[in-house]
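Features as listed in Swiss-Prot:
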type	residues	note
VARIANT	Arg190 to Gly	In strain: B4
VARIANT	Thr280 to Ala	In strain: B4
VARIANT	Asp281 to Asn	In strain: B2 and B3
VARIANT	Ser286 to Asn	In strain: B3 and B4
VARIANT	Glu296 to Lys	In strain: B2, B3 and B4
Amino acid sequence: MKKTLAALIVGAFAASAANAAVVYNNEGTNVELGGRLSIITEQSNSTVDDQEQQHGALRNAGSRFHIKATHNFGDGFYAQGYLETRLVSDYPESSSDHFGGITTKYAYVTLGNKAFGEVKLGRAKTIADGITSAEDKEYGVLNNKKYIPTNGNTVGYTYKGIDGLDGLVLGANYLLAQSRVPGGPSPFPRKQGEVYPQQISNGVQVGAKYDANNIIAGIAFGRTNYKTAGADFDPYGDFGLGRKEQVEGVLSTLGYRFSDLGLLVSLDSGYAKTKYYTTTDSSSGSQTITNPAYDEKRSFVSPGFQYELMEDTNVYGNFKYERTSVNQGKNTREQAVLFGVDHKLHKQVLTYIEGAYARTKTNDKGKTEKTGKEKSVGVGLRVYF
C-alpha cells in the first residue's frame, strides 16, 4: 500500500501517537500512554576556514514519553490534558550521550467542540509548527523557529470544522513570556520575576494549512517581541546580552502528492525581518559608545521530496538556500542538503540512515570572507511504545 499523505507529513509524532496504548477507557474518559526510545550512532565534523573537528557519538536522539487524557462531555464537547517529556537535560554538554534529567517539553490543557474548534492553554506547539513539509529524522536543515516560534507558553485556537473543506486547519496563537529571572543567586538580583533579557516577551501568530485531495498548502505569519536588556539589566553593556527587539516572519509551503507513485514533492519558504535596538556601552564614566539600531533580513527556499521506495521503506530529502543580510553590510549565504532512507522493521520499530551537508559563506565590510562547512551522517533506531 502506498503511504498516506498524513503519514508522509506528520512523521514521527504521528507514529508515536498511533502506537500509544489505551490504559483506561470508561464513561467518556480515555487515557493513553506512549512514547519512543531513540538512539543514533553518528559521525559529524565542522570546518571553519580550514579548522576541522570530527566527532563520533552514540547518543539519545529525542527519546520521549507522553500521557494524554481525554474527557468527552457529550454534544461534541471535550477536554484534554497532555504531558510530554524528553530524556535530555537543559545542559546536554554535561553528558555526551545526551541522556540527562527528564524535562517537560509540552504540558497543556484543551477545551473544544468538534463543530466550533478548540482552545489550548499551556506549553504547546503553535500553528507554525506544522507549516513546512520537509521530512527529517535528526539533521533537519530548516530552522523555522528563527522565523516564527514553533512552540512555547501559548494560548491557541484551532478550527477544523469548515463544511466542504476537509483537510483545512485554521489557527492562531498568542505567546506569553516563559523565561523569567529566577529567585536566589542571579546576575540580576533586583529583577526577580521579570522576563529574562532577550527572551520572548510576547507574540502573536496566525496560520492556515490545507492537506487534502493530494494538495498541500500552508502559510503562517508571526510577530514576536523580545525583552530588551536596556539600562535596567545592562546599563554599561558589560553582559553582552544581545539587542534583538522584534521579529516579523512568514513561513509557507506548497506541495503535491502523486498518489499512484507514492511521491510527494514540496517547496518550503520563509522570510523574516529582525529589528535590533540602539545600545550604549560605557567602559568608563567619561566615555560612551553608541551602537546604532539596525535590521536583519533572512529568507530561504527549500524544495524537497518524499518517496515510498517499497512497502515500509521510504526515501526523502530536501535542499535549502538561505540568505541573511544586515543593513550595516554583513551578509551570509548558506546552502544545505539532506537525504535519508527509513525502513519499518515492525509497526513499532523504525530504523533509518540520514546525512546532511551545509556550506556557509559570510561577508562583512573590511573583513576576509569566512567559509564554514558542516557534515553529519547517522544511523538511528526508534522503538515506539
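Glycine is no exception: its Cβ is also placed from the backbone N, Cα and C atoms.
None of the substitutions listed is reflected here, since the structure keeps the original residues.
Remark: Glu296 (variant position) has Lys273, Thr274, Tyr276, Thr324, Ser325, Val326, Asn327 as non-local neighbours, by Cβ distance under 8 Å and separation of at least 6 in sequence. Just so you know, the Cβ of Arg190 (variant position) picks up 9 other Cβ atoms within 10 Å once every protein chain is counted. Following the DSSP three-state reduction, the secondary structure of Arg190 (variant position) is coil.
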